[in-house]
Amino acid sequence: MENLRRAVHPNKDNSRRVEHILKLWVIEAKDLPAKKKYLCELCLDDVLYARTTGKLKTDNVFWGEHFEFHNLPPLRTVTVHLYRETDKKKKKERNSYLGLVSLPAASVAGRQFVEKWYPVVTPNPKGGKGPGPMIRIKARYQTITILPMEMYKEFAEHITNHYLGLCAALEPILSAKTKEEMASALVHILQSTGKVKDFLTDLMMSEVDRCGDNEHLIFRENTLATKAIEEYLKLVGQKYLQDALGEFIKALYESDENCEVDPSKCSAADLPEHQGNLKMCCELAFCKIINSYCVFPRELKEVFASWRQECSSRGRPDISERLISASLFLRFLCPAIMSPSLFNLLQEYPDDRTARTLTLIAKVTQNLANFAKFGSKEEYMSFMNQFLEHEWTNMQRFLLEISNPETLSNTAGFEGYIDLGRELSSLHSLLWEAVSQLDQSIVSKLGPLPRILRDVHTALSTPGSGQLPGTNDLASTPGSGSSSVSAGLQKMVIENDLSGLIDFTRLPSPTPENKDLFFVTRSSGVQPSPARSSSYSEANEPDLQMANGSKSLSMVDLQDARTLDGEAGSPVGPEALPADGQVPATQLVAGWPARAAPVSLAGLATVRRAVPTPTTPGTSEGAPGRPQLLAPLSFQNPVYQMAAGLPLSPRGLGDSGSEGHSSLSSHSNSEELAAAAKLGSFSTAAEELARRPGELARRQMSLTEKGGQPTVPRQNSAGPQRRIDQPPPPPPPPPPAPRGRTPPTMLSTLQYPRPSSGTLASASPDWAGPGTRLRQQSSSSKGDSPELKPRALHKQGPSPVSPNALDRTAAWLLTMNAQLLEDEGLGPDPPHRDRLRSKEELSQAEKDLAVLQDKLRISTKKLEEYETLFKCQEETTQKLVLEYQARLEEGEERLRRQQEDKDVQMKGIISRLMSVEEELKKDHAEMQAAVDSKQKIIDAQEKRIASLDAANARLMSALTQLKERYSMRARNGVSPTNPTKLQITENGEFRNSSNC
């Protein structure tokens with residue numbers, strides 16, 4: 001998304017801009033009918049931006065959802081529309097719209113959040129029936145003015161180097177909310193500048209020193225250190241959080257498991273089941289966490305490893321484990337488990353049961369991270385103590401793994417985007433307000449910070465002051481006769497193919513690999529004030545050995561173009577030239593050595609700013625006490641120290657050169673220098689010619705019409721633009737080298753400097769074929785100081801590159817003008833003319849032969865150079881292929897290891913589930929055995945009861961028989977002499993023992 005924005009606004013970082021940010025919470029609604037689901041839609045200036053989830057009405061409708069929008073257009077109103085979710089089964093229920101809440105953007109503008117109950121404006125208000133529905137909304141709308149990055153350079157450098165003293169001075173006076181905002185800005189800025197690891201380590205060690213022996217207080221107070229690590233965890237750990245807990249949290253949202261284990265909130269019969277559910281959920285959560293080490297962010301590993309190393313060096317290695325566990329679990333993982341919507345794991349706020357389950361899981365996880373058991377305060381959780389003790393060793397192993405510096409290469413780095421300008425602007429506004437509240441004694445300890453803040457505040461208060469000169473229209477040069485020519489050149493350059501350029505405006509967010517992209521300061525040896533340039537060396541590009549041994553190309557110069565042009569003492573352009581439009585060549589010696597001919601206005605206008613030559617001999621040596629100038633983009637740029645003709649700097653590009661003429665080149669070959677030296681005999685002719693500008697101009701125009709350079713064909717700019725993080729295309733093989741031209745292969749492998757304004761205009765060279773000539777732009781230094789002249793001449797000595805078209809034209813024009821003066825009687829005396837011509841013809845023939853021999857040697861040398869260059873390109877291409885092959889293999893290996901880690905994780909989960917299943921089976925078997933044994937006892941008792949019942953029945957029948965027999969004898973009057981004796985046998989039967 002950021003790349004799309006930069007495509008629309010490529011000059012964003014180098015121009016003054018305004019950012020609009022809205023943060024809004026839709027919290028809850030009241031006075032709505034019950035047993036319905038309600039949702040809200042968020043519209044900004046009548047454009048739908050977001051929608052809440054549907055929530056069921058209980059006491060109130062609670063959403064608790066937050067939304068954050070950046071890069072907004074200027075807002076007038078924020079509207080929240082309230083809807084009732086329609087039941088799809090009831091077709092008659094069509095009208096689900098209930099009303100709206102309209103907030104003027106100005107009412108919530110500022111740094112503080114505004115939280116209020118807002119009445120819902122309904123389409124059909126019902127008067128006299130009590131208050132209508134209301135929605136509680138918390139919102140903040142900010143308009144942030146952001147200056148160009150150049151304006152924040154000193155501020156950012158000061159923050160990067162003096163953050164510790166700043167935090168110590170501001171800590172006592174800041175509120176908790178301000179600390180949070182300041183810590184967020186500092187973390188984002190230092191992440192961009194590559195100093196965040198040192199920043200967090202220094203803050204943590206100061207926090208350890210402050211707490212002393214009270215280790216339990218670390219990360220439990222609202223300090224800048226706590227807020228900083230919180231923000232850093234959110235910044236680099238968002239993807240890790242999603243990978244580690246995203247699926248688990250989503251599964252909990254969808255499940256209906258009840259994990260309430262508080263006896264006061266659930267029945268005793270359900271308690272064992274709920275305890276089992278909670279234990280299972282905690283096991284799964286911790287299993288997810290300890291197996292997430294393979295996707296743990298590399299930056300966090302580096303920070304934790306730095307903490308462990310620093311604690312060991314201070315003689316307190318035991319506290320490093322507490323630091324790591326407290327920061328990761330207390331400030332990141334456990335809050336994310338409790339409130340997934342705040343950490344963007346899910347949008348919806350959980351219902352009551354899910355929220356309670358998440359809270360209990362977070363309690364167990366936090367106790368596990370603290371290596372503590374549940375006590376009397378939460379006695380109902382004591383059943384989890386066995387689980388905690390069992391997992392302590394795994395927790396220690398996990399903490400050791402995520403702080404092990406030896407496994408840093410196995411994990412990915414931060415891939416997000418940071419708007420550095422916005423963060424610097426936010427930090428400036430916070431510091432501007434905070435520093436004004438400090439005592440003067442404390443302010444004096446902050447060094448240059450108050451002055452830097454005042455400078456930035458002045459730039460913010462002055463509209464238009466933040467616009468860099470390089471961001472203006474490159475073709476807008478008033479009062480210059482070459483304005484149309486410059487405009488044509490700019491148009492031609494914009495339409496050229498830009499696929500070979502490094503696009504500075506589309507660089508990815510800084511990482512440890514490319515963190516030097518931002519604020520890499522290099523001071524120039526010839527500038528009175530430090531001139532810094534942002535540089536970047538791409539690892540994927542072929543290494544080109546520059547003339548000065550450097551392999552890094554400076555892409556943007558942060559110096560003011562108009563300042564450089566104005567420091568020479570006199571402006572360079574048509575308004576600074578004499579009235580006849582000519583400057584004697586003797587006055588141009590600083591810019592073009594070994595030239596002794598007048599230069600017309602038409603030729604000089606093409607290099608008006610590219611070669612700002614002094615117009616008087618006095619100024620050519622540099623005024624005393626006046627700073628000497630540098631070449632465009634400063635002379636540190638190795639692209640200006642190469643032997644071949646190189647493109648003009650972006651600063652001089654917009655108003656130099658034309659479509660029909662080549663720009664001047666300071667690289668002259670040996671024969672041109674020799675020819676120019678031999679023309680000294682025509683000095684009187686040159687002086688006479690200087691007094692006749694009209695005829696010379698006419699002849700030069702006729703010469704241009706006869707042998708002028710054809711216009712270079714324009715190329716469509718719709719070709720693909722390669723980003724810096726993409727591999728470069730393989731270099732094409734060099735075509736046959738035409739006579740007197742620089743082949744494109746000498747320039748095709750160069751990385752041309754990107755314009756500091758971020759526009760698409762570039763100085764990419766074109767090779768249009770036999771009918772065109774290569775544009776060679778000037779690379780001479782602007783107003784070189786006398787000390788730099790010998791070195792510059794040494795670097796720009798004889799070169800195998802042939803002179804460009806304008807150099808050859810100037811030499812030939814000088815010869816033609818001398819011949820013209822001879823014909824008109826201005827040369828030597830006529831009697832000596834014939835003798836002179838014969839000698840000149842002979843010397844000319846010898847000279848032509850020598851020139852041809854030199855050209856042959858030069859051509860042979862060029863051919864050898866091209867062969868060498870082609871071999872170097874082949875080797876470079878082969879190296880790139882091997883490098884990408886190695887990267888591919890490394891990526892495959894990393895994916896394989898990650899897959900293995902995932903497999904191990906799944907196997908661990910499966911083994912845990914199998915062990916749980918085995919335990920359940922074992923418990924079931926034991927219970928079944930107990931039931932079987934009890935059943936056997938019951939069966940035996942039932943048999944015994946049945947036998948007793950049978951014996952009892954027989955006894956009763958025997959008694960009945962005896963009673964009947966006794967009664968019969970009594971009725972017959974017979975008294976028994978010998979009463980019958982009954983005896984019970986062993987089998988329970990009665991036996992009569994009488995003799996009868």
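Backbone N, Cα and C define each Cβ position, glycine as well.
The noted changes are left out; the structure has the residues it started with.
Per Swiss-Prot, domain 'C2' is recorded for 1-118. Per Swiss-Prot, domain 'Ras-GAP' is recorded for 194-402, and the stated evidence type is sequence analysis. In Swiss-Prot, a mutagenesis experiment is listed as Arg220 to Leu, annotated with the note Loss of GAP activity.
Confidence over the domain 'C2' (1-118), given as mean pLDDT on the 0 to 100 scale, stands at 86. DSSP assignment over the domain 'C2' (1-118) gives 14 helix, 60 strand, 44 coil. Arg220 (mutagenesis position) counts 13 other C-beta atoms within 10 Å of its own C-beta, drawing on all protein chains shown. The DSSP secondary structure for Arg220 (mutagenesis position) is coil.
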